[in-house]
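Annotated in Swiss-Prot:
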- Lys59 to Ala: Increases enzyme activity about two-fold (MUTAGEN)
- Met64 to Ala: Reduces enzyme activity almost ten-fold (MUTAGEN)
- Cys65 to Ala: Loss of enzyme activity (MUTAGEN)
- Cys65: active site, nucleophile (ACT_SITE)
- Leu79 to Ala: Reduces enzyme activity over ten-fold (MUTAGEN)
- Phe83 to Ala: Reduces enzyme activity about five-fold (MUTAGEN)
- Leu131 to Ala: Reduces enzyme activity almost ten-fold (MUTAGEN)
- Tyr149 to Ala: Increases enzyme activity about two-fold (MUTAGEN)
Amino acid sequence: MATHHTLWMGLALLGVLGDLQAAPEAQVSVQPNFQQDKFLGRWFSAGLASNSSWLREKKAALSMCKSVVAPATDGGLNLTSTFLRKNQCETRTMLLQPAGSLGSYSYRSPHWGSTYSVSVVETDYDQYALLYSQGSKGPGEDFRMATLYSRTQTPRAELKEKFTAFCKAQGFTEDTIVFLPQTDKCMTEQ
């Protein structure tokens, strides 16, 4: 009887370990010595990856958007994005509140009522930034998203390769990674 119980426990443990190995990393690193003042200014969303079904459903209709990062009064960041939706420019602002180390923020979604962590994983401040967001939309609905921001509308091929490698390391598959096409709409200063 003890041998039978041990066998089942061993199989259960192997199953748990197998799931742990297959799961994407829950923690991502943050840009060392993150300098928030250098991160401010205009960025373009050049790439996205997400485990959310909306990306697969809407990715053909998505296009690049312009985002402006400005300091918030609480030491966090205001991330204001302007994008094309139903042939009109729409603007949304997210307040990223400081959450621990520099480069780590939290965001409370008014739509979902959930709080997400947002990390600046890597940036050179002049050309690109890799951001990673994670949280939960509800019970059992984990949400993960990686974003490639570029200072220009035409990021270099090496940056796209870097973003793809980062996404795959986080468990995203090719069909969940999209590079957003350029658009002339909603990109001018307003």
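Note: Cβ is positioned from N, Cα and C throughout, glycine not excepted.
Overlay of Swiss-Prot annotations on the structure.
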residue	record	contacts (Cβ under 8 Å, 6+ apart)
Lys59	mutagenesis position	Val178
Met64	mutagenesis position	Phe44, Ser45, Ala46, Gln153, Leu180, Pro181, Gln182, Thr183, Met187
Cys65	mutagenesis position	Phe44, Ser45, Ser81, Thr82, Phe83, Leu84, Leu180, Cys186
Leu79	mutagenesis position	Ser67, Val68, Val69, Thr93, Met94, Leu96
Leu131	mutagenesis position	Val118, Ser119, Val120, Val121, Ala146, Thr147, Tyr149
Collapsed DSSP category at Met64 (mutagenesis position): coil
Mutagenesis positions listed as Phe83, Tyr149, least Cβ neighbours within 10 Å: Phe83
